[in-house]
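> For the mutagenesis of PHE356 to Ala, Swiss-Prot gives this note: Significantly low viability and relatively normal Ca(2+) accumulation. The structure shown keeps the original residue. For the published mutagenesis PHE356 to His, Gln, Asp, Glu, Lys or Arg, Swiss-Prot gives the following note: Substitution by hydrophilic amino acids causes lethality and low Ca(2+) accumulation. Quoted from Swiss-Prot, the note on mutagenesis experiment PHE356 to Leu, Trp or Tyr is: Substitution by hydrophobic, large amino acids does not cause lethality nor low Ca(2+) accumulation. What Swiss-Prot notes for the published mutagenesis of CYS431 to Ala is this: Non-functional. Under the heading of mutagenesis, Swiss-Prot lists CYS491 to Ala and annotates it as follows: Functionally impaired. Listed in Swiss-Prot as a mutagenesis experiment, CYS531 to Ala is described as follows: Functionally impaired.
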Amino acid sequence: MIVWQALFVVYCLFTTSIHGLFQDFNPFANKNISLKFPSLNRWEKNVMATGQQTIINSDSIYEWTPILSNITAGKKDSFVFTIDAEASGYGFAPTYEVLMFISGNICQMPMNRSDVDLTIYYSFNETVLENPNIGQSAVFQDGYIQALAISPVQSSSSNATSTYSNLYVVAELVNSTTEQPLSSSDASENWEYRLSISENDLVFQWDVRPWVEVLDTDMNSALLSTGNVTADAKVYHNYSIYDPSLYDLYVYSYEDSVQLNQNYNLSLCAVKNGPYLVSSQNTSNATVTSNSTNPLERTDLAIQKKITEYGGSVTEMFYVTGLNASTTYVAYLTKKISNGDGLSSVGGILFSHVYFTTRSTDVCSLIFGLDFCSDVAYSVPTSSFSVGNKTLMAQTYDHIAEALYANFSKALQLISCDADKDARYSPVMTCDDCAEAYRDWVCAVSIPRCTTTSSQYYIHRDKSHNRNDYLNKFIKPLDDYYEILPCIDMCYTLVRNCPSDFQFSCPNDLTTEDLLYQSYNFYMDTDYSTCNYIGNSSLMVIHPLDDT
């Protein structure tokens, strides 16, 4: 998106019109464009006397209020968009061209109709309303459409006006092979769609990235996290404000998602109005605050969300509860966009979906939100002392790690952390860096990550023979499990960040191979976790796959 915006600025400086170029090229294909400027332009429904026109709304419809229409075979929807050159792009566009962003979604359509396309025709020539073929066209694909219409600007000493006054748009169902309009004899099937035109942004957008990661699951819950949302914050001097309503998550059953992906894979409207099981948009008390009941105790079908620091960045987490065991679900992430005056309730961005599967037993329990080990957000061996009480279980694990950290904290106080740089143990690292590295490491080795899946990268743990005696005594796992070993990178970070006085060292695959692979593993670029990492994930090194 940044590359496109930069190219657009350069382009505007060296050309006076790209209207002709756009006849055969749509530069917005597979792009997520975001040019957020306010405008007061409006749609006007074109009411014609011919019998084939459909009046959707006889009133004016303003920008950022997409058309919602139902269309059948043999009908045409037609619109007129009034162009306002002075209001476009905060004064940049009037010097060159006025851009009109066309975008839309199919919300609902008949099943198995790959032989029919919903096509949009647009032109500055009014005769397109009678003869759509004279205009440019764009077809809804996977439930989504985006196109760009460009009007040159005529400048004078007093003002700048668009060469054209109106953009005319026609929507029609056509045969996908012949591209001919369908006859009214097929009018029994209904298509519902939304369409928007803006001089400042694509109201409907999609992003090829998932932008949400499945952190882990247990038998009846799942934890997902967005990417870094720091750029979405409102910054005020020395603090930032994050809006938890910016992102929402919709969870579908696998079966319903198959149908959704066949026809509406890129349709925000279809996802938000489809047969989803649960959504953070519709869950009561979805936003978790400091005064909220502990989210780990919620068991009904719901999604709770919270802005949090995780893995060295700020993300929004979604905790999904009330799920069935051994079941595959599909999650769709959406994002609101700005209309210039704040977040808009219409339109937005749809990201690529992700899959997750719950576990078959309660051998592992998903915990997060710990006080000391705040970056722990994964499944751990279920404690036989607190079955059904994740809050108590999380506190027990947290207290074990904090107790192990206490002696190290006292030893670190003996280091001259506040001395001049030339007298410190490192001119680059500080005692705070060392303390953080040790905390992450001790949390990872004392709070094992649990899975029920066998892998060459995982270690099988007997319920009575765990990584350390603290787990045997204070946790007593419910059953045998597989441990996802800590990433060796955390040990490397510990050695690098702490004073040599501690004589920390890490096992290696040359002299202590057995010790290495019994205690740690490497991070591999696979579709599942080969090791467990806590802390700033940007410090991780991706190692080549081990084919052995």
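Using N, Cα and C of the backbone, Cβ positions are placed for all residues, glycine too.
Where a substitution is noted, the model still shows the residue that was there originally.
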> Spatially, which candidate from the mutagenesis positions CYS431, CYS491, CYS531 is nearest to PHE356 (mutagenesis position), comparing Cα atoms?
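Its closest listed neighbour, by Cα, is CYS531.
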> Within 10 angstroms of the C-beta of PHE356 (mutagenesis position), what count of other C-beta atoms is obtained when all protein chains are considered?
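Here the count is 20.
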> Rounded to the nearest Å, what's the C-alpha distance separating CYS431 (mutagenesis position) and CYS491 (mutagenesis position)? Just drop the number here, would you?
16
> Around CYS491 (mutagenesis position), how many other CB atoms lie within 10 A of its CB?
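There are 21 of them.
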> Whose Cβ, among the mutagenesis positions CYS431, CYS531, has more other Cβ atoms within 10 Å than any of the rest?
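Highest number of other Cβ atoms within 10 Å: CYS531.
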> Using Cα coordinates, what distance in whole Å links CYS531 (mutagenesis position) and CYS491 (mutagenesis position)?
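That separation, Cα to Cα, works out to 13 Å.
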> I want to verify one value. Collapsing DSSP to three states, which class is PHE356 (mutagenesis position)?
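SS state of PHE356 (mutagenesis position) = strand.
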